[in-house]
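The block underneath contains the structure these notes are about, expressed in structure tokens.
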Amino acid sequence: MRDYADNDSILLKHGWCEMLKGGVIMDVKNVEQAKIAEKAGAIGVMILENIPSELRNTDGVARSVDPLKIEEIRKCISINVLAKVRIGHFVEAQILEELKVDMLDESEVLTMADEYNHINKHKFKTPFVCGCTNLGEALRRISEGASMIRTKGEAGTGNIIEAIKHIRTVNNEIKYLCSLDESEVYNFAKKLRAPIDLILLTRKLKRLPVVNFAAGGIATPADAAMCMQLGMDGVFVGSGIFESENPQKMASSIVMAVSNFNNPKILLNVSLGLGKAMHGNTKVSNKWKNKSEEDNS
């Protein structure tokens, strides 16, 4: 059994993620977008070949970004640089760790590389973020070495409904865990298929034992603030910015909304005059459903 409260490597990676709390990480695909994100006050950029809204409309294989693009963008900004790898593709992760990116996202948005196994993230010095739809999935990813969790949501749709569903599901399952008699906890752990040590730690903390960001469909300052009011530590956003009428203003407003999520007056001010938000998609069909928790992990 791994001791999650007393391990130097784990504590170092988790500690780095703690510094991201209250921040916004933005999906970008070029230098121009990265500069918009930095100017807006983002704490980091997630570099992709295409933002999620574009990935949803393609049928080809979505792979990790060309390392050269990461180098080009990193030279032009001073904030954290993140990159996605395919689920289970530990060699993509090795390559990007060698490139010294700040964080890796083992992402369902890319085409899955291994249908049965996620990456053993304990083998890496670079912290990982992974998506989840429920508490059991979150704790399994943490047991594999994830230092940060995010909701899966519906990336690239501008539709926040799935992200909110995942946030509330995790929150409600934690509340239920905390309400159980001690003798009932072990059976609940079996139902979640989650390690008992992480179940007990979550019960003690009354929250996930790692930083937890919202992601998937966040398109407005109000969306971002709603996620924060539901207990998230920060947000990922991409298509919602760069498919809006005024990306720079939208990006800055979302950052302000996350920093002031409990202040309606500021939320009103940052929501004024943003122009048209991304068109979005109300048909939440989940292009990446085959990579969902129910099917794979």
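A Cβ is built for glycine as well, from the same backbone N, Cα and C atoms used for every other residue.
So, quick note: what you're seeing has the original residues, none of the substitutions.
Other C-beta atoms found within 10 angstroms of the C-beta of K84 (active site, schiff-base intermediate with D-ribose 5-phosphate) number 25, with every protein chain shown included. The active site, schiff-base intermediate with D-ribose 5-phosphate feature in Swiss-Prot is assigned to K84; the stated evidence is experimental evidence.
Marked as D-ribose 5-phosphate binding site by Swiss-Prot: D27, G156, G217, G238, S239. G217 (D-ribose 5-phosphate binding site) carries neither a helix nor a strand DSSP state and counts as coil.
Residue environment of R168 (D-glyceraldehyde 3-phosphate binding site) contains 13 other Cβ atoms, counted within 10 Å of its Cβ in all protein chains. Following the DSSP three-state reduction, the secondary structure of R168 (D-glyceraldehyde 3-phosphate binding site) is helix. Residues or ranges marked as D-glyceraldehyde 3-phosphate binding site in Swiss-Prot (evidence: similarity to another entry): R168.
What Swiss-Prot says about the mutagenesis result for M19 to V is this: 2-fold reduction in glutaminase activity. No effect on overall pyridoxal 5'-phosphate synthase activity. Mapped onto three states, the DSSP output places M19 (mutagenesis position) in coil.
In Swiss-Prot, the entry for mutagenesis M46 to I states: 2-fold increase in glutaminase and in overall pyridoxal 5'-phosphate synthase activity. The structure shown retains the original residue. In the shown protein chains, 29 other C-beta atoms lie within 10 A of the C-beta of M46 (mutagenesis position).
Here the residue is the original one, while Swiss-Prot reports the published mutagenesis L82 to A with the comment No effect on glutaminase activity. 4-fold reduction in overall pyridoxal 5'-phosphate synthase activity. Shown in sequence order, I25, G44, V45, M46, I47, V101, D102, M103, L104, D105, V129 are the residues of the chain, 6+ apart in sequence, with a C-beta less than 8 angstroms from the C-beta of L82 (mutagenesis position).
All protein chains shown were included, and the count of other CB atoms within 10 Å of the CB of M103 (mutagenesis position) stands at 22. Looking at Swiss-Prot, you'll find the mutagenesis M103 to F noted as follows: No effect on glutaminase activity. Total loss of overall pyridoxal 5'-phosphate synthase activity.
Listed in Swiss-Prot as a mutagenesis experiment, M103 to A is described as follows: No effect on glutaminase activity. 5-fold reduction in overall pyridoxal 5'-phosphate synthase activity.
In the three-state DSSP scheme, M148 (mutagenesis position) falls into the strand class. For M148 (mutagenesis position), the same-chain residues lying six or more positions away in sequence with a CB closer than 8 A to its CB are C17, L20, M103, P127, F128, V129, C130, V210, V211, N212, F213. Experimental mutagenesis is annotated in Swiss-Prot for M148 to L, with the remark: No effect on glutaminase activity. Changes the affinity of the complex for ammonia.
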One of the recorded positions M19, K84, R168 has its Cα closest to the Cα of S239 (D-ribose 5-phosphate binding site), namely K84
Looking at the recorded positions M19, K84, R168, which has the shortest Cα distance to G156 (D-ribose 5-phosphate binding site)? K84
What number of additional C-beta atoms lies within 10 angstroms of the C-beta atom of G156 (D-ribose 5-phosphate binding site)? 27
State the count of C-beta atoms found within 10 angstroms of the C-beta of G238 (D-ribose 5-phosphate binding site), not counting that atom itself. 29
Any further residue of that chain within 8 Å (Cβ to the Cβ centroid of D27, G156, G217, G238, S239) of the recorded D-ribose 5-phosphate site: I51, P52, S53, A155, T157, G158, G216, I218, V237, G240
